[in-house]
Amino acid sequence: MAAAAGSCARVAAWGGKLRRGLAVSRQAVRSPGPLAAAVAGAALAGAGAAWHHSRVSVAARDGSFTVSAQKNVEHGIIYIGKPSLRKQRFMQFSSLEHEGEYYMTPRDFLFSVMFEQMERKTSVKKLTKKDIEDTLSGIQTAGCGSTFFRDLGDKGLISYTEYLFLLTILTKPHSGFHVAFKMLDTDGNEMIEKREFFKLQKIISKQDDLMTVKTNETGYQEAIVKEPEINTTLQMRFFGKRGQRKLHYKEFRRFMENLQTEIQEMEFLQFSKGLSFMRKEDFAEWLLFFTNTENKDIYWKNVREKLSAGESISLDEFKSFCHFTTHLEDFAIAMQMFSLAHRPVRLAEFKRAVKVATGQELSNNILDTVFKIFDLDGDECLSHEEFLGVLKNRMHRGLWVPQHQSIQEYWKCVKKESIKGVKEVWKQAGKGLF
């Protein structure tokens, strides 16, 4: 009860800021789009539209970014040819640069997760060493809860590798991170040092980035892993200013949970227009925001004809659904049983599959909404394959490229890279594996 009350209080507080900032944001930004106008002013604690001016010209959904196709080096990974979709998106939203490397602020990261594109943006700011120290000065005093990125605002640096790492936290279950964490924990105390964390970050980030690239588009080579020459937000958050602290898995798990909660609360506020509840139409808009399937018009027809006006979804229901979306691979395996048996997926079967995949249940309110939206034939059955595609696009913010890689193959790659990382750690420590 206390936790729920706290969440409601946070939503109410941010909702108040959002509503007070709407007038300011609408005056400052010319034609920002219905969702950008709703949040750009106050939901990000003073993210005024003066922050937006021209720099990058971006096509909305076709991926034609004006990022030059060239050789790119980012903390040890060399990209040859056209950058990946995630790299393009990172360049679109990043606002800081130091010695040829681009960085996001915490506010940039939140915008990149919430919005499809940045319509107007200031010029990239070139940082000196003194600027970097000033930018990172607020991290030590910032709270470590579910408002961490909002509280920091522009006071922080996020590298491309860290950007990929944070996105993976939003789209994958915690279990895989725990496995990779333990693989790099050579002492068995569930604590890792800074250099080991870099390897964990590289392992996860590399796999996620490769999954957003079509094999005939981009060539990748991996250079020797090297530590960044400057501190970043995550480094100082986990290891302190001098990098001498150790990171315990429990602390890292709390960070993952808080990050997921923060993004969920931000997106809830964005699509509920700052209210403490989300209309079912708003939920459908959130669900279909990054979708370009040929059946999108049918989905919206279902929303208009099948969802009753005045019905809403609570923040807790929304969070439960977001938790479910981090287990899509496991859920897809459960759905394959119905495909192989040529059986339609009805509400009871869907509810059971969710419980098996996540260990939790979705409310009947959410399930009823999902079924009404994705019932293409009017037979009260779910078109689950396209439903999964819509959800994957939603969670990957429109950058998902369909793969033939299963979750087992994904974590097999992670395990392989983890073993390589372990060998390097032991080699540096002057120890043998056995």
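From the backbone N, Cα and C atoms, a Cβ is placed for every residue, glycine too.
Per Swiss-Prot, the feature Ca(2+) 1 binding site maps to Asp185, Asp187, Asn189, Met191, Glu193, Glu196; the stated evidence is experimental evidence. Within the same chain, no residue at least six positions away from Asp187 (Ca(2+) 1 binding site) has a Cβ under 8 Å of its Cβ. DSSP classifies Asp187 (Ca(2+) 1 binding site) as coil under the three-state reduction.
Residues or ranges marked as Ca(2+) 2 binding site in Swiss-Prot: Asp375, Asp377, Asp379, Cys381, Glu386. According to its DSSP assignment, Cys381 (Ca(2+) 2 binding site) is coil. Long-range Cβ proximity for Cys381 (Ca(2+) 2 binding site), meaning a same-chain Cβ under 8 A and a gap of 6 or more residues, is found for Pro344, Val345, Arg346, Asp375.
For 172-207, the entry in Swiss-Prot reads domain 'EF-hand 1'.
Swiss-Prot lists 227-262 with the feature domain 'EF-hand 2'. Distant neighbours of the domain 'EF-hand 2' (227-262): 75, 98, 103, 106, 129, 132, 136, 139-140, 144-150, 152, 156-159, 162, 165-166, 169-170, 174, 177-178, 181-182, 185, 190-195, 197-198, 319, 322-323, 326; these residues of the same chain sit at least 6 beyond its ends, with a Cβ under 8 Å from one of its Cβ atoms.
Other Cβ atoms within 10 Å of the Cβ of Arg107 (mutagenesis position), summed over all protein chains shown, number 22. In the three-state DSSP classification, Arg107 (mutagenesis position) falls within a helix. Looking at Swiss-Prot, the entry for mutagenesis of Arg107 to Glu says: Does not affect its ability to regulate the activity of MCU; when associated with 120-E-E-121 and R-154.
The annotation that Swiss-Prot gives for the mutagenesis experiment Asp154 to Arg reads: Does not affect its ability to regulate the activity of MCU; when associated with E-107 and 120-E-E-121. The number of other Cβ atoms within 10 Å of the Cβ belonging to Asp154 (mutagenesis position), over all protein chains shown, comes to 16.
In Swiss-Prot, a published mutagenesis experiment is listed as Lys172 to Ala, annotated Does not affect interaction with MICU1. With a 10 A radius on its CB, Lys172 (mutagenesis position) counts 23 other CB atoms from all the protein chains.
Here the residue is the original one, while Swiss-Prot reports the published mutagenesis Asp185 to Ala with the comment Abolishes mitochondrial Ca(2+) uptake; when associated with A-375 and A-386. In EF1(mut); decreased calcium-binding and abolished ability to interact with MICU1 when associated with K-196.
Per Swiss-Prot, mutagenesis Glu196 to Lys is noted as: In EF1(mut); decreased calcium-binding and abolished ability to interact with MICU1 when associated with A-185. Neighbours of Glu196 (mutagenesis position), defined as other CB atoms within 10 A of its CB across all chains, total 22.
Listed in Swiss-Prot as a mutagenesis experiment, Lys206 to Ala is described as follows: Does not affect interaction with MICU2.
Secondary structure at Glu329 (mutagenesis position), as computed by DSSP, is helix. What Swiss-Prot notes for the published mutagenesis of Glu329 to Ala is this: Does not affect interaction with MICU1.
Quoted from Swiss-Prot, the note on the mutagenesis of Gln336 to Ala is: Decreased interaction with MICU1. Non-local contacts of Gln336 (mutagenesis position) by the CB criterion (under 8 A, 6+ apart in sequence, same chain) are absent.
Mapped onto three states, the DSSP output places Arg352 (mutagenesis position) in helix. Here the residue is the original one, but Swiss-Prot notes a mutagenesis experiment at this spot, Arg352 to Glu: Abilished interaction with MICU1 and ability to regulate the activity of MCU.
Here Swiss-Prot describes Arg352 to Ala as a published mutagenesis experiment; the accompanying note says: Abolished interaction with MICU1.
Quoted from Swiss-Prot for the published mutagenesis Asp375 to Ala: Abolishes mitochondrial Ca(2+) uptake; when associated with A-185 and A-386.
Cβ neighbours within 10 Å of Glu386 (mutagenesis position), excluding its own Cβ and spanning all shown chains: 16. Experimental mutagenesis is annotated in Swiss-Prot for Glu386 to Ala, with the remark: Abolishes mitochondrial Ca(2+) uptake; when associated with A-185 and A-375.
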Name the secondary structure element type, per DSSP in three states, that contains Gln336 (mutagenesis position).
helix
Measure from the CA atom of Glu329 (mutagenesis position) to the CA atom of Glu196 (mutagenesis position) and give the result in Å, rounded to a whole number.
27
